[in-house]
Each structure stands twice: as C-alpha cells, then as structure tokens.
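Straight from Swiss-Prot, the features:
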type	residues	note
BINDING	TYR9, GLN54, VAL55, GLN67, THR68	glutathione binding site
BINDING	TYR212	substrate binding site
DOMAIN	3-83	domain 'GST N-terminal'
DOMAIN	85-208	domain 'GST C-terminal'
MUTAGEN	TYR9 to Phe	Reduces catalytic activity 70-fold
MUTAGEN	TYR212 to Ala, Phe or Ser	Strongly reduced activity towards 4-hydroxynon-2-enal and 1-chloro-2,4-dinitrobenzene
Amino acid sequence: MAARPKLHYPNGRGRMESVRWVLAAAGVEFDEEFLETKEQLYKLQDGNHLLFQQVPMVEIDGMKLVQTRSILHYIADKHNLFGKNLKERTLIDMYVEGTLDLLELLIMHPFLKPDDQQKEVVNMAQKAIIRYFPVFEKILRGHGQSFLVGNQLSLADVILLQTILALEEKIPNILSAFPFLQEYTVKLSNIPTIKRFLEPGSKKKPPPDEIYVRTVYNIFRP
C-alpha cells in the first residue's frame, strides 16, 4: 500500500491549508510533520529536501513536492479534480489563480500590524464583492450547474469554497448580494468528503492566532 502523503509546514493555515483542503476533498488521508523551530527547517534544507529552500513541502508518491500551485495541480490531476480536457483545465487554472490572489490577502492578514488589520478587512471585502465574487456569481448563474467547470467538483471549487468560508469568518454577510454563491457554498459544504473536513476534529486548521504568528516568525525570520 502506498504511503500516505506527509505535509511539512507549521501547525496553521498559511499556504498549506489549500493543500489540506484538496486532499480532504479527494478523500485522501494524510499525515503532518509540523515545523516548530528553525532547526527543523534547517534540517530539511541541509538534507536537500526543499528544492528552493522553502515550505510548503509534501512527500507524495516518492517525491518531495514544493511550490504550492505545483502541489495543488499534482493532487488535483491525480484525483480527477483538474478537468477532462485542455479547455476545462485552463478554465480551472484561471479561476484558481484569481481566487488565490484573494486568498493571499487572508494568508497575510494576521502578520499585519494591529492598526492595519481592520483596514485590510475592509480592503478584502471590497475586492471580494467588486472584483471576484461577481465573476463566479455570473458563471454559476450562466450555466445553471452546481460546479464551476464541467459540472463536476474541481480544484477551482475547492479553493473558492476555502476562500469564501475563510472570508465569512471575518465578514459573515460577505455573500449577501450573491444568491448563486450562497447556494453553491451550501451544496459544496455538504459533499461528504468536504463535510467531514469541516467537522470538529478534522485536520482543517483554525483561524491564525498569536501563537501561530509567533511560531512562523520564530522559524522564518532571519
């Protein structure tokens, strides 16, 4: 039996959370080795385990994969979450890239100065409501299907759901003007593999707290 994927990252969301989401959506069990000290990072670097000297890193199928998007693409392609043809894969990739631009604001938010964090919440809300959510609302309204591409679950759906739910933690009514996205979010959240991931006790990480921020600084600051 093939070894389970092993994820190397601090014990928090960051750029690894999307990987956790996609593995969970695909129904793949995985292990985690949490980085807690600089010494653990140096050991990975000195052992030539990190191609570009940085995490996230995922051990899977005999490989040590780095670079978040490459990891996501590999897992999605392996588990039929990356479309049935070139056109579908291109659409999925385009939607994922746009959503990751929005998600990046959430990833960096806990590392801002306290005075800047509330301003950034306003900025995130504006970008979501004006730039990103109208695009996905139009797509769902236009084709009348349950998923963004090919009428089946894809990487694009998983990353968008992750981003929507993370935004709702900060802005509970963020979808109030988007009825199709509201329905879409409920449907996706009830897919059995995703529903299990959203339940207490799963490997889904909680919102970043001061302990996580301090740990990240201690590991990665020069």
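Heads up, the Cβ atoms here are built off N, Cα and C, so glycines get one too.
Every position carries its original residue.
On the structure: features taken from Swiss-Prot.
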{"residue": "TYR9", "record": "mutagenesis position", "DSSP (3 states)": "strand"}
{"residue": "GLN54", "record": "glutathione binding site", "DSSP (3 states)": "coil"}
{"residue": "GLN67", "record": "glutathione binding site", "DSSP (3 states)": "coil"}
{"residue": "TYR212", "record": "mutagenesis position", "DSSP (3 states)": "helix"}
In Å, how large is the greatest distance between any two Cα atoms among TYR9, GLN54, VAL55, GLN67, THR68, the listed binders of glutathione? 12
What is the interatomic distance between the Cα atoms of GLN54 (glutathione binding site) and TYR9 (mutagenesis position), given in whole Å? 10
Can you tell me the CA-to-CA distance separating GLN67 (glutathione binding site) and TYR9 (mutagenesis position), as a whole number of Å? 12
Here are some mutagenesis positions: TYR9, TYR212. Which one has the most Cβ atoms within 10 Å of its Cβ? TYR9
Just to be sure I understand the packing, how many Cβ atoms besides its own are within 10 Å of the Cβ of VAL55 (glutathione binding site)? 24
Do you know which of the binding-site residues GLN54, GLN67, THR68 has the most other C-beta atoms within 10 angstroms of its C-beta? THR68
By Cα geometry, the one of the recorded positions (TYR9, VAL55, THR68) nearest TYR212 (mutagenesis position) is TYR9
